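Novice: The structure is given below, and queries will be raised subsequently.
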Amino acid sequence: MAFSDLTSRTVHLYDNWIKDADPRVEDWLLMSSPLPQTILLGFYVYFVTSLGPKLMENRKPFELKKAMITYNFFIVLFSVYMCYEFVMSGWGIGYSFRCDIVDYSRSPTALRMARTCWLYYFSKFIELLDTIFFVLRKKNSQVTFLHVFHHTIMPWTWWFGVKFAAGGLGTFHALLNTAVHVVMYSYYGLSALGPAYQKYLWWKKYLTSLQLVQFVIVAIHISQFFFMEDCKYQFPVFACIIMSYSFMFLLLFLHFWYRAYTKGQRLPKTVKNGTCKNKDN
């Protein structure tokens, strides 16, 4: 009886919570419930931390050079497209970069922003291949807590962003992240091409700095919300989450920077058989 009562209360709470969801995205892939993505991400964590390494234990590493070249440059092009769409659906045509609320209308611009948010969300599932490539190539030392946590938490939390607030000030970090990914995955793609391209990769050391700057800019932007008395942004909880994430990842990447560069405990060279070692964002 107690379990049945708890279940009914849980269902009631879920129904009350989900009624505020954006009806425009209800029928989009993976958007009906958080359960499918939770199962997918749970299996991802299990595969990259346990099942995958066990399956590869007595096997030779896969040679995935062509696959990684194709994948990395695909992400570059996809990121360019998403960045452009974020600009053309709000950030370059009317957003103030301060208190930008979500437009829930079905106007072409509002729907374009919602679709771009979903594309960004879906891109995070594509990027799970980063870790799967590590596992298949037996580069298990690269499957770090920072890497797996980042690749898991981003799509999971972005489901809620798309479901409830596909637009507005909560999407600025996505715009910035797509721009950063253009640079990062360009580097990864060039690295995968082999040693002949090493002379063009002198800017490797600036990648972590770029990531750190990204988190600082996101924190500065979202912090404005807490100092604007009349901002009508519909989901303040997302502003709190974004602020928390920006500081959390800033600290994690600062720790990485300190360990890899300041203390001299640098990770192995970036390119070896066409892979990038420091792929944590």
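Glycine is treated like the rest: Cβ placed from N, Cα and C.
Every residue here is the original one, so none of the noted swaps is modelled.
Dumping what Swiss-Prot says about this protein:
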BINDING   LYS124, ARG137, LYS139, GLN142, HIS147, TYR187, LYS204, THR208, GLN211, ARG266  3-oxoeicosanoyl-CoA binding site
MUTAGEN   HIS150 to Ala  Loss of activity alone or when associated with A-151
ACT_SITE  HIS150  active site, nucleophile
MUTAGEN   HIS151 to Ala  Loss of activity; when associated with A-150
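Set these features in their place in the structure for me.
Specialist: Counting every protein chain shown, 18 other Cβ atoms lie within 10 Å of the Cβ of HIS147 (3-oxoeicosanoyl-CoA binding site). In the three-state DSSP assignment, the secondary structure recorded for HIS147 (3-oxoeicosanoyl-CoA binding site) is helix.
Around the Cβ of HIS150 (mutagenesis position), the number of neighbouring Cβ atoms within 10 Å comes to 21.
Applying an 8 A CB threshold to same-chain residues 6+ apart, the list for HIS151 (mutagenesis position) reads TYR44, LYS124, GLU127, LEU128, ASP130, THR131.
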Novice: Specify the count of other C-beta atoms within 10 Å of the C-beta of LYS124 (3-oxoeicosanoyl-CoA binding site).
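Specialist: That number is 22.
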Novice: Can you tell which of LYS139, LYS204, GLN211 has the most other C-beta atoms within 10 Å, given these are the binding-site residues?
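Specialist: Result for the most crowded candidate: GLN211.
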